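Enquirer: My structure is below; once you've seen it, I'll send some questions.
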Amino acid sequence: MGMRMMFTVFLLVVLATTVVSSTSGRREFRGRNAAAKASDLVSLTDKKRGCCSDPRCNYDHPEICG
């Protein structure tokens, strides 16, 4: 194998390693983001139940009750 061929193989290995490591990190981040959004929705639903039934809270926080 010549030097040019060895260098090309080296670059391909580096590129493949970079692509695999960057895409696996994105999946984990997307999963955490989705979990955080779901948690926010659950807490908002709990606030809605308690606040919307109370007229004073409903008046003070119209953004929750809509």
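Each residue, glycine too, has its Cβ placed from N, Cα and C.
No substitution from the list is modelled in this structure, which keeps its original residues.
Sharing the record's features from Swiss-Prot:
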type	residues	note
MUTAGEN	GLY50 to Ala or Asp	In non-hydroxylated and non-gamma-carboxylated analog; no change in potency of inhibition of rat alpha-9-alpha-10/CHRNA9-CHRNA10 nAChR. No change in potency of inhibition of HVA calcium channels in rat/mouse DRG neurons
MUTAGEN	ASP54 to Ala or Lys	In non-hydroxylated and non-gamma-carboxylated analog; almost complete loss of potency of inhibition of rat alpha-9-alpha-10/CHRNA9-CHRNA10 nAChR. Decrease in potency of inhibition of HVA calcium channels in rat/mouse DRG neurons
MUTAGEN	PRO55 to Ala, Asp or Lys	In non-hydroxylated and non-gamma-carboxylated analog; almost complete loss of potency of inhibition of rat alpha-9-alpha-10/CHRNA9-CHRNA10 nAChR. Decrease in potency of inhibition of HVA calcium channels in rat/mouse DRG neurons
MUTAGEN	ASN58 to Asp	In non-hydroxylated and non-gamma-carboxylated analog; no change in potency of inhibition of rat alpha-9-alpha-10/CHRNA9-CHRNA10 nAChR. No change in potency of inhibition of HVA calcium channels in rat/mouse DRG neurons
MUTAGEN	ASN58 to Leu	In non-hydroxylated and non-gamma-carboxylated analog; 1.7-fold increase in potency of inhibition of rat alpha-9-alpha-10/CHRNA9-CHRNA10 nAChR. 2-fold increase in potency of inhibition of rat alpha-3-beta-2/CHRNA3-CHRNB2 nAChR
MUTAGEN	ASN58 to Lys	In non-hydroxylated and non-gamma-carboxylated analog; complete loss of potency of inhibition of rat alpha-9-alpha-10/CHRNA9-CHRNA10 nAChR. No change in potency of inhibition of HVA calcium channels in rat/mouse DRG neurons
MUTAGEN	GLU63 to Asp	In non-hydroxylated and non-gamma-carboxylated analog; about 2-fold decrease in potency of inhibition of rat alpha-9-alpha-10/CHRNA9-CHRNA10 nAChR. No change in potency of inhibition of HVA calcium channels in rat/mouse DRG neurons
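Map the listed features onto the structure and describe their local environment.
Expert: In the structure as shown, the Cβ atom of ASP54 (mutagenesis position) sits within 10 Å of 12 other Cβ atoms.
Sequence-distant neighbours of PRO55 (mutagenesis position) (same chain, six or more apart, CB under 8 Å from its CB) are absent.
Sequence-distant neighbours of ASN58 (mutagenesis position) (same chain, 6+ residues apart, CB-CB distance under 8 A): CYS51, CYS52, CYS65.
The secondary structure of ASN58 (mutagenesis position), as reduced to three states from DSSP, is helical.
Around the Cβ of GLU63 (mutagenesis position), 5 further Cβ atoms fall within 10 Å across all displayed protein chains.
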Enquirer: How big is the Cα-to-Cα gap, in Å, between GLU63 (mutagenesis position) and ASP54 (mutagenesis position)?
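Expert: Each residue's Cα considered, GLU63 (mutagenesis position) and ASP54 (mutagenesis position) end up 14 Å apart.
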